[in-house]
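Annotated features, as they stand in Swiss-Prot:
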MUTAGEN   Tyr17 to Ala  Assembles about 50% RbcL8
MUTAGEN   Tyr20 to Ala or Leu  Assembles about 50% RbcL8
MUTAGEN   Glu32 to Ala  No longer assembles RbcL8, no active RuBisCO formed
MUTAGEN   Thr33 to Ala  Assembles about 50% RbcL8
MUTAGEN   Arg102 to Ala  No longer assembles RbcL8, no active RuBisCO formed
Amino acid sequence: MEFKKVAKETAITLQSYLTYQAVRLISQQLSETNPGQAIWLGEFSKRHPIQESDLYLEAMMLENKELVLRILTVRENLAEGVLEFLPEMVLSQIKQSNGNHRRSLLERLTQVDSSSTDQTEPNPGESDTSEDSE
């Protein structure tokens with residue numbers, strides 16, 4: 001497996017997600033303190049996809065350097081707070097989710113097996129109901 005490649009791609013995805021969360025938090029704050037700038041941020045975010053966080057921030061640098069600095073600060077603070085808990089939390093949630101999916105799959109497999117067995121093998125002592133109705 002390519003653990004290093006997967007880790008790098010995961011880090012990029014997490015970076016973009018933390019940028020999104022920072023923008024969301026700042027937008028909420030601005031809606032209370034500076035509604036005009038909150039509207040501007042919303043419009044900017046519609047024009048520039050935040051999924052590519054580095055491109056998003058580079059585009060914003062051309063229009064609003066102060067807001068970029070605020071996003072960078074909030075994103076870094078979020079990262080510091082989240083990354084402390086993340087490894088253990090992710091592993092725990094994946095193990096729990098995998099267990100739930102395996103249990104569900106096993107239940108479905110046993111239901112399919114028992115229903116196909118019921119259809120092919122009549123229970124002893126049961127008579128064919130079509131003969132009784134004649």
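Placement of Cβ uses the backbone N, Cα and C atoms for every residue, glycine included.
For all the noted positions, this structure keeps the original residue and models no substitution.
Sequence features annotated in Swiss-Prot and their locations in the structure.
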{"residue": "Tyr17", "record": "mutagenesis position", "CB count, 10 Å": "16"}
{"residue": "Tyr20", "record": "mutagenesis position", "CB count, 10 Å": "16"}
{"residue": "Glu32", "record": "mutagenesis position", "CB count, 10 Å": "8"}
{"residue": "Thr33", "record": "mutagenesis position", "CB count, 10 Å": "9"}
{"residue": "Arg102", "record": "mutagenesis position", "CB count, 10 Å": "10"}
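In this structure, the CA atom of Thr33 (mutagenesis position) is 49 Å away from the CA atom of Arg102 (mutagenesis position).
Glu32 (mutagenesis position) sits 19 Å from Tyr20 (mutagenesis position), taking the C-alpha atoms as the reference points.
Calculated from their C-alpha atoms, the gap between Tyr17 (mutagenesis position) and Arg102 (mutagenesis position) amounts to 29 Å. Arg102 (mutagenesis position) sits 33 Å from Tyr20 (mutagenesis position), counting Cα to Cα.
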